[in-house]
Amino acid sequence: MIKWPWKVQESAHQTALPWQEALSIPLLTCLTEQEQSKLVTLAERFLQQKRLVPLQGFELDSLRSCRIALLFCLPVLELGLEWLDGFHEVLIYPAPFVVDDEWEDDIGLVHNQRIVQSGQSWQQGPIVLNWLDIQDSFDASGFNLIIHEVAHKLDTRNGDRASGVPFIPLREVAGWEHDLHAAMNNIQEEIELVGENAASIDAYAASDPAECFAVLSEYFFSAPELFAPRFPSLWQRFCQFYQQDPLQRLHHANDTDSFSATNVH
């Protein structure tokens, strides 16, 4: 029998957090009871260690907080919560937000412009999100804002900037870079053939290695059936890094559902 961590001594808490309801999103339904229990344990610690800061009138209730924490902890389910130790706050806008962006062109001229962002991740600062895109991250669709920004945090543990290569053994770096760049080239070829809107993988993945790692991390957890057959070698590297196999998890869940359906009387 599974002992759910949020059910232990609930009477001791003034308000028990709604973990069971928080788990009832499509992205998390494939997890086993043991995995869900472990995920909740991590998420509870996450909420104790991190500060969720609602901005611009956004209302943050306990269910929303729990779901945000669960999504943050899914990528580190087997790595451990210490992999998320590079920040202390999560800033949450109600919708995509406008920021001032400064960049330098090829001849050294500095440009300033205002751009709309869904999220941001600073190496030694907070993660910035928006609720509209967080909600869109609940489905198993290939899009997940929180996992994307977490991937950037995991990426920067390997150095001063995001490079697309997370903290892995040095002997594996060359192979990782080879497979990641091959995936970027493949995605770019598809974009040139069918256009960005018709591409089967988010075109942002072709922009640079750091974004490729972040985007494919989204697909790894929320659309493994698209990632695994297309980039099998890179898929295995992701499985080894995250110490999870979401495709195997999905197949097991589907097999269980099929077995249950055939035994209904």
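Cβ atoms are placed via backbone N, Cα and C, with glycine included.
Original residues throughout; no substitutions modelled.
Taken residue by residue with DSSP, HIS152 (mutagenesis position) is part of a helix. Annotation source Swiss-Prot lists Zn(2+) binding site at HIS111, HIS148, HIS152, GLU211.
The Cβ of LEU39 (mutagenesis position) lies under 8 Å from the Cβ of LEU23, LEU28, LEU31, LEU70, CYS73, LEU74, LEU77, each of which sits 6+ residues away along the same chain. One entry in Swiss-Prot concerns the mutagenesis experiment LEU39 to Thr. Its note says: No change in interaction with Mlc.
One mutagenesis experiment catalogued in Swiss-Prot, TYR93 to Ser, is accompanied by this note: Retains 45% of wild-type protease activity with L-alanine-pNA as substrate. Does not affect Mlc binding. Of all Cβ atoms in the protein chains displayed, 22 besides its own lie within 10 Å of the Cβ of TYR93 (mutagenesis position).
For the mutagenesis result SER141 to Ala, the note given in Swiss-Prot is Decreases interaction with Mlc. Under the DSSP three-state reduction, SER141 (mutagenesis position) is assigned to coil, being neither helix nor strand. Just so you know, the Cβ of SER141 (mutagenesis position) picks up 15 other Cβ atoms within 10 Å once every protein chain is counted.
What Swiss-Prot says about the mutagenesis result for ASN144 to Gln is this: Decreases interaction with Mlc.
In sequence order, GLY119, ALA214, VAL215, SER217, GLU218 are the residues of the chain that are 6 or more apart from HIS148 (mutagenesis position) and have a CB within less than 8 Å of its CB. For the mutagenesis experiment HIS148 to Lys, the note given by Swiss-Prot reads: Retains 70% of wild-type protease activity with L-alanine-pNA as substrate. Decreases interaction with Mlc.
While the structure shown retains the original residue, Swiss-Prot records the mutagenesis experiment GLU149 to Asp with this note: Retains 59% of wild-type protease activity with L-alanine-pNA as substrate. Does not affect Mlc binding.
Sequence-distant neighbours of GLU149 (mutagenesis position) (same chain, 6+ residues apart, CB-CB distance under 8 A): GLY119, GLN120, SER121, ILE127, LEU129, ALA214. Swiss-Prot documents GLU149 to Gln as a published mutagenesis change and attaches the note Retains 19% of wild-type protease activity with L-alanine-pNA as substrate. Does not affect Mlc binding.
Here Swiss-Prot describes HIS152 to Gln as a published mutagenesis experiment; the accompanying note says: Retains 82% of wild-type protease activity with L-alanine-pNA as substrate. Decreases interaction with Mlc.
HIS152 to Lys appears in Swiss-Prot as a published mutagenesis result, with the remark: Retains 69% of wild-type protease activity with L-alanine-pNA as substrate. Does not affect Mlc binding.
In three-state terms derived from DSSP, ALA206 (mutagenesis position) belongs to a helical segment. Contacts of ALA206 (mutagenesis position) defined by a Cβ separation under 8 A and a same-chain sequence distance of 6+ are given as MET184, ILE187, GLN188, ILE191, CYS212, in order along the sequence. In Swiss-Prot, the entry for mutagenesis ALA206 to Asp states: Retains 23% of wild-type protease activity with L-alanine-pNA as substrate. Decreases interaction with Mlc. The structure shown retains the original residue.
Secondary structure at GLU211 (mutagenesis position), as computed by DSSP, is helix. Its own atom aside, the Cβ of GLU211 (mutagenesis position) has 21 Cβ atoms within 10 angstroms in the protein chains shown. For the mutagenesis experiment GLU211 to Gln, the note given by Swiss-Prot reads: Retains 62% of wild-type protease activity with L-alanine-pNA as substrate. Does not affect Mlc binding.
Quoted from Swiss-Prot, the note on the mutagenesis of PRO224 to Ser is: Retains 70% of wild-type protease activity with L-alanine-pNA as substrate. Does not affect Mlc binding. Look at PRO224 (mutagenesis position): DSSP puts it in a helix.
One mutagenesis experiment named in Swiss-Prot is TYR242 to Ser, and its note says Retains 29% of wild-type protease activity with L-alanine-pNA as substrate. Decreases interaction with Mlc. Long-range Cβ contacts of TYR242 (mutagenesis position) within its own chain (separation 6+, distance under 8 Å): PRO75, GLU78, LEU79, SER217, PHE220.
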Checklist outcome for this item: PRO224 (mutagenesis position) and TYR93 (mutagenesis position), compared by Cα position, are separated in whole Å by 29
Checklist entry - How big is the gap, in Å, between the Cα of TYR93 (mutagenesis position) and that of SER141 (mutagenesis position), rounded to a whole number? => result 22
Item to check | Long-range Cβ environment of HIS152 (mutagenesis position), under 8 Å and at least 6 residues apart | outcome: SER121, ALA162, ALA210, ALA214
